[in-house]
Structure formats: structure tokens, C-alpha cells
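Asker: The structure follows.
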Amino acid sequence: MAEGTAEAPLENGGGGDSGAGALERGVAPIKRQYLTTKEQFHQFLEAKGQEKTCRETEVGDPAGNELAEPEAKRIRLEDGQTADGQTEEAAEPGEQLQTQKRARGQNKGRPHVKPTNYDKNRLCPSLIQESAAKCFFGDRCRFLHDVGRYLETKPADLGPRCVLFETFGRCPYGVTCRFAGAHLRPEGQNLVQEELAARGTQPPSIRNGLDKALQQQLRKREVRFERAEQALRRFSQGPTPAAAVPEGTAAEGAPRQENCGAQQVPAGPGTSTPPSSPVRTCGPLTDEDVVRLRPCEKKRLDIRGKLYLAPLTTCGNLPFRRICKRFGADVTCGEMAVCTNLLQGQMSEWALLKRHQCEDIFGVQLEGAFPDTMTKCAELLSRTVEVDFVDINVGCPIDLVYKKGGGCALMNRSTKFQQIVRGMNQVLDVPLTVKIRTGVQERVNLAHRLLPELRDWGVALVTLHGRSREQRYTKLADWQYIEECVQAASPMPLFGNGDILSFEDANRAMQTGVTGIMIARGALLKPWLFTEIKEQRHWDISSSERLDILRDFTNYGLEHWGSDTQGVEKTRRFLLEWLSFLCRYVPVGLLERLPQRINERPPYYLGRDYLETLMASQKAADWIRISEMLLGPVPPSFAFLPKHKANAYK
């Protein structure tokens, strides 16, 4: 999994019970006048919340009880004490072992956010799209065709303004839009703003979608992978000499001696010049399917010194990447996509490959454990999507991926790893990059031995996260080891990743000699970090400015996922997941010492206004309250528990 799958947000309840007294080690140094206790913090929000809203329910479930995390994820409050109050000496051996487990990873078994109250009365897509033809599904259609009946059961609008209608002149979701009052006539007909339509305003260009015909071919296994099968046959015939395998594409700044002379292709029978044909051609006839591109013919990846937004699972969606691009991110990468799911034509997996027009340097990240599926997937992507590079995820730490041989496990499977890299390099026409960790075990580093091999296999660029799989986020990233790896990887470019939350952190990272830096959790805590690094300053951003960023995210989300009920709730879900990271940011004006460090837990504090205090809350109920400011009230049966749980401060 990518960097963003970190056990990111704090546990519900916030940072420790430190009052206005002395700060503990590992606690953010906030000015004394802003410090408070846990009880006073929540009393303040409850009192102000009652003044600002008439809603009585301030927690995640309709009964008003805060959603508890699964039993396996709870941790003891005090050292030496078990969950049931016994001391470790008095506890049974089995109980003692259970309490020693660190809280990490995902909140498994959490309730799904998918609403179900509208699934029973869904309007037919033919009516939504105002199709003049008959129903798309014919007599087998199970959807409603009575617009009046649908409007009777449809939930109330969430607001008076529709972003899609105001931006593009027409809302494609028609009567199903949750803001339909802005563009719907009383009889249910969708309005169109003629001025915007006359100017030809269209929604932003989003590329790399999955064609329906290709999806059917993938599901029926009718797609041929000649180039991938040819590469796999070479592996089955035995080890290939290094000189006979193309070295791939090197990034700019990595000098290589490449033979760019003409490649000799053995001539077979019947290779004489064919007679001219009276049939006209519709374009140039290439031989890319027969003759592989030489290394010097491939596109090059020149991102030296640029700011690279990490491929963040769950939170690194397209609307979030648009936010980061606006603040100065140079390179973006899609969320981790599983190669087997892509080969099966799963729409949810192909959605991770979508690219917005503002992403000028964009790549996709693949995860897989076997050369055949990874090579075939690389060939498929080279024919169907527009990307600047393809990244292999060798840093995913979760058990689901690791136990199948993918992610970090590839660092210990050098033969399979080599076949994956060489096979993908042979079928791709764009550079191939790799993201790795320092190793699998906490005190056993592997990266310095693996980097020279990756360079020889033809990898264009490597990103090194300065932590091992077992370490996760309980300790700081090892930038001293990253500096050693820079020398081992030379002349191959190496990007560093880990614990960058300020421009000072970025400057220290660049002093290690890395080609550039990748930013992951820092971008989730404050996406304006890219601006701070480029302008070399601390930005004391106000709460209203932060709310405007969230409003832009919701607008981008409605454009991307839709303004109907399903799209609104999907936007809300990803907003809440992001808020579980944003709440850990401490405003610059409240800190005694700059900058904020990523491993320092924010204590309970009262901000300079109500909104700043609300944004500092670690309770999911308060995140929901913020979402209601932007997307209206939640459904009656709404429940939310963050996907990831933090142990970064332990």
C-alpha cells in the first residue's frame, strides 16, 4: 500500500489529558494561554455548537452514542494495566500478551458509510439523461419511470446552489441531484443556462476512463497480450544475460551509455518490398508491436528537485490531488491499483487511474506479486491510459498484500522482483519507477543492497521511505540511511520520503543528496505545505481559509463523484477520512516553537475562534459537523468510523 495508508488519524478522543500544566515529551509545544483540558475542550464545543445549530445529535450514530472502535484496536490508558483494570502481574499470560499488542493498521469491521434509504426508489438512467429513445434496459428495467413518484420519496435538497449547474450551465444528474431546486422546473424538467452553453463550457477533462467495450473484453478474457507473453517466454527459457535485456529508461540527470544504433532484426521468408496497394491508409503504420523501443527512444522522466505528492491510498483521490496541485505540487500519482483487479475490468479499480487535466506530470501505481499479471497489466496500461510513468508499489506494509507476496514482500523475493521489473520495462513506453522501504524487519536494512540491482534492471527512479515494514510510524524516518542509499543508487535518481511537515524539514532532506522529496502525511495534515516549501515561509492560515479549502474539495468531489445522493455521500466519506488527518494540524500562531513536528501529539487547546477549535477536535462527531457545514445534514442512519488508526505518537 502507498504511503498514505499510514495509521494516520489519532484515536477518537484526541491527544492526551494534558491540561494547562507542563507539556510531556512528544507533545506539540502550544502556548500556555491556549491549553485546556479534555473536559473543558468538549464542553466548549458543545456549548458553542448548541448556539450555532439546532441539531441535538452530535455523534456518529442516530442514537447519539459515539461509535466505539473494534475491541482489537483498543489500547490501555496506562502502562502496566490491562483493559479490564488488572495489573500485568495479576493478569493471565494470554491476557498479558493481548495487551502488549500495538494499535496499528485499519479499523476492521467498521460500519459502511454507503446509504441504503434511496436504493429502493432509484430513477431510471434513461430519464436522468433525458434520453428520447426507449429505456436502456427494456422490459427488464427495475427502476422507476414515474418522475412524480420519485420526487415524492426523494429526500429534501441539501442546499439552494448546485455547483455543476453554476459552473457548466447544466447539471447532468437532473432530478436526482440533491441540489435540484437550483435547476429544476416545477414539472421536473432540467434547466440549462444558455449563456454558459453558448460559450461551449464543458466539465474539466478527466482522462483514463475504462471503455465499456474493453471492459467486456477483459471480463471475457478476450484481450491478447502478445508483448507480455513474449517477455514471459524469455523468463521461462532461463536466466537472460544482462547485456541482452534493455536497461529501460533512465531519468534526466542519470548518465548512461546507450547504443542508439539501428537494431538488427532477423529477416524471415517473404520480407521483400510489397507492391503498392490502391487502398488508402488512415495513418502511419508502425512496428511497435513487433520491435521493442530501445532505451534511448523511451520518454524520459525529468523531475529533479520537484515536489512529489505520494500515492495516498483512500485520501489520495482526484479531488485531493487537485487541491495539492493548486498549492504547488509538481508530480502526482494515482492511488495504488491492484493489477489483477485491473485485468478483470473492475470499474472501482480503473477509477484510481483517472487523471485531471491540471496534473501535468502524472503516474499510476501498481501492486502485484507475480511477473505474468504485472507484465500483462503494464502492457494493457501502455495501450489504454495516458501517464508519464508507472510505479511499482514495493512499500505496502499491510498483511493482506504482504502475505500474498506483494508490497514489501518483493524486497525478499529478488527473482520474482527482477522478472517483474524487466518484464514491465519491455512492454512499457514510459519510465518505470519503484517505491520501496528500508526493509521488512525493523533493524535489518535491505534497500542499500537492492538499489544497485534496481539500477541494473532498468528502473528509472526509486523512492525510498525511511522506515521498515515492522516499524510503521512509531519512530522517525531514518534520513541518515537514506543518505547512504543515495550513494548506493548513483547515478540512478533517488527520492526520499518521511516526516516532512515544514520547509525546514524539506531543506534538511535535500541536504542528504536526494534527487527530490516525496510528501505524504504532511500533505494530508496541511496541503499548503507545498506553498510553504516553495516560498520558504510558515503560513499562519486562518480557520476560514481552511474551511474554504474544504469547500473547494467538496466542489471538486461533486464534480468527480456526482451531485446525486450517492455522489454526495461518497464526497462526504472522503472528506471525513481527510478530516481525520487535518485535525492533527496545529496553527502556527498557537505554537511556542516552530515548526510543528509530525511525531508530536497536539494537546487539547482552544483555538482563536470556534471554527479553529472545532477543526482541532479528534471526535468523529465533530468531523461530521464540519461536513454538514458544506454538504448539508447527514442521512438519518449515517455512521462513520475512520479507516485508519494512529499509533504514530506512541
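Using N, Cα and C of the backbone, Cβ positions are placed for all residues, glycine too.
Residues or ranges marked as FMN binding site in Swiss-Prot (evidence: similarity to another entry): Pro311, Leu312, Thr313, Gln365, Lys435, His465, Asn497, Gly498, Asp499, Ala520, Arg521. Among the mutagenesis experiments that Swiss-Prot reports, Cys396 to Ala is described with the note: Abolished synthesis of dihydrouridine. The active site, proton donor annotation in Swiss-Prot covers Cys396, and the record cites experimental evidence as its basis.
For the listed features, I'd like the structural context: burial, neighbours, distances.
Answerer: In the three-state DSSP reading, Asn497 (FMN binding site) counts as strand. Every protein chain shown contributes to the tally, and the Cβ of Asn497 (FMN binding site) ends up with 28 other Cβ atoms within 10 Å.
Taken residue by residue with DSSP, Cys396 (mutagenesis position) is part of neither helix nor strand, so it is coil. Counting every protein chain shown, the number of other Cβ atoms lying within 10 Å of the Cβ of Cys396 (mutagenesis position) is 24.
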Asker: Give the three-state DSSP assignment (helix, strand or coil) for Arg521 (FMN binding site).
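Answerer: Assignment for Arg521 (FMN binding site) reads helix.
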Asker: Among the binding-site residues Pro311, Lys435, Asn497, Asp499, Arg521, whose Cα is within 10 A of the Cα of Cys396 (mutagenesis position)?
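Answerer: Those close enough are Lys435.
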Asker: For the binding-site residues Pro311, Lys435, Asp499, Arg521, which one has its C-beta crowded by the most other C-beta atoms within 10 angstroms?
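Answerer: Comparing the binding-site residues Pro311, Lys435, Asp499, Arg521, the most crowded Cβ belongs to Pro311.
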Asker: Give the three-state DSSP assignment (helix, strand or coil) for Lys435 (FMN binding site).
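Answerer: Strand, per DSSP.
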Asker: Counting across all protein chains shown, how many other Cβ atoms sit within 10 Å of the Cβ of Thr313 (FMN binding site)?
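Answerer: Around the Cβ of Thr313 (FMN binding site), 23 other Cβ atoms lie within 10 Å.
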Asker: Checking the spread of the FMN site as listed (Pro311, Leu312, Thr313, Gln365, Lys435, His465, Asn497, Gly498, Asp499, Ala520, Arg521): what is the longest Cα-Cα distance, in whole Å?
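Answerer: Largest Cα to Cα distance for the FMN-binding set is 21 Å.
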